[in-house]
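Contents: one structure, followed by commentary.
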Amino acid sequence: MKRNNFSAVNKVVQSSPVVKQPKRGLCSSLRQTHALSVLLDWGTLPHHVILQIFQYLPLIDRARASSVCRRWNEVFHIPDLWRKFEFELNQSATSYFKSTHPDLIQQIIKKHAAHLQYVSFKVDSSTESAEAACDILSQLVNCSIQTLGLISTAKPSFMNVPKSHFVSALTVVFVNSKSLSSIKIEDTPVDDPSLKILVANNSDTLRLLKMSSCPHVSSDGILCVADHCQGLRELALNYYILSDEILLALSSETHVNLEHLRIDVVSENPGQIKFHSIKKRSWDALIKHSPRVNVVMYFFLYEEEFEAFFKEETPVTHLYFGRSVSRAILGRIGLNCPRLIELVVCANGLLPLDSELIRIAKHCKNLTSLGLSECEVSCSAFVEFVRLCGRRLTQLSIMEEVLVPDDRYTPDEVHTEVSKHLGRVWFPDVMPIW
């Protein structure tokens with residue numbers, strides 16, 4: 001192989017016109033050798049080039065690369081590389097992801113706490129991991145965090161931490177970071193006094209607050225946020241906390257337009273929570289103030305718990321039903337949810353949804369996405385639904401078992417008709433058989 005390469009090079013040299021080269025002295029050769037060695041020395045790369053490379057490397061590879069030379073080690077500690085960091089904490093015997101090494105955690109706290117801006121904690125299901133996250137939070141006193149996220153990968157382990165310990169650690173960040181803009185603290189024991197401290201120190205900068213499933217927070221705590229954080233654009237909370245006063249506060253003249261409101265409607269046991277109704281005038285005030293807001297509602301209720309919902313016009317845009325929902329409720333949605341964009345129904349029972357779907361298609365003119373799982377719809381009603389919606393249906397996910405043959409169409413014929421109305425090829429989803 002080498003012989004072939006050399007012969008190819010020789011041919012090129014021989015075919016080139018002969019140019020008389022000046023004789024090179026010893027100094028010229030040394031200069032050429034030095035220039036070549038400089039080009040091959042990675043340590044001479046400019047800081048900004050190394051920085052660009054490091055930004056694409058995982059932390060462990062970045063740490064290894066930092067030991068190549070002193071210059072690379074200097075770049076390793078440049079503040080820009082430490083703006084964003086995710087602490088991963090787990091018990092090795094029960095978790096599948098690697099934990100951030102304790103030595104690295106201490107190095108970050110000592111050398112880079114002041115550089116941290118986008119921080120998240122990912123913990124497994126163990127209480128020990130959640131407590132370790134709280135210990136780190138309580139040490140972040142010399143930082144100016146902008147975004148904070150607490151993530152439980154399995155069950156909500158932060159809920160097992162003593163409330164006083166969690167609140168104390170979180171308060172350290174709320175007090176010392178004066179520019180918090182995004183906070184995701186769902187499934188945690190945060191409470192109303194903590195939110196008041198957050199508001200006192202970060203009311204001018206807060207833009208996003210996600211705190212679903214926080215049982216120690218009341219409507220008063222959220223109302224305090226809505227009243228004072230005039231720049232808040234995204235909010236996620238549980239329905240039992242939502243009140244007319246909160247919606248009116250979010251609709252005040254001095255408040256910026258709300259962009260995203262997520263509401264989780266959850267019940268573990270029938271009758272555990274008595275759900276209230278939100279007045280139509282409160283919803284109307286929100287839509288008048290923020291006409292483009294996405295109102296997203298996740299329902300995990302039993303059928304008998306839906307009485308308070310959709311009796312009047314509701315400006316919901318995205319609806320997800322995680323448990324069975326009755327035909328009566330779907331009928332209300334068709335009449336009272338004109339802004340609906342997406343509807344996902346996981347289960348309905350054995351009664352077909354023919355008239356309910358057609359009503360939704362006629363009245364919900366913005367609907368672009370539908371998902372049906374454990375439901376029943378006659379093939380002809382489904383085709384009529386798609387015909388009414390037409391090509392605005394950009395997402396259509398229907399399990400094959402949902403479609404019930406009738407005297408007009410079989411499930412095999414449905415895909416042809418539906419594809420024609422959608423303007424693209426469509427097939428129902430099929431449950432894989434393993």
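Along the chain as shown, the residues are counted starting at 1.
Cβ from N, Cα, C; glycine included.
No noted substitution is present; original residues retained.
According to Swiss-Prot:
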type	residues	note
DOMAIN	39-85	domain 'F-box'
MUTAGEN	G149 to E	In Past-time (Psttm) mutant; causes period shortening due to Cry1 and Cry2 destabilization
Residues that sit under 8 angstroms from G149 (mutagenesis position) by C-beta distance, when 6+ apart in the chain: V119, S120, F121, S182, I183, K184, I185
For the domain 'F-box' (39-85), the mean pLDDT of the predicted model: 77
Helix, strand and coil totals (DSSP H, G, I; E, B; other) for the domain 'F-box' (39-85): 31 helix, 2 strand, 14 coil
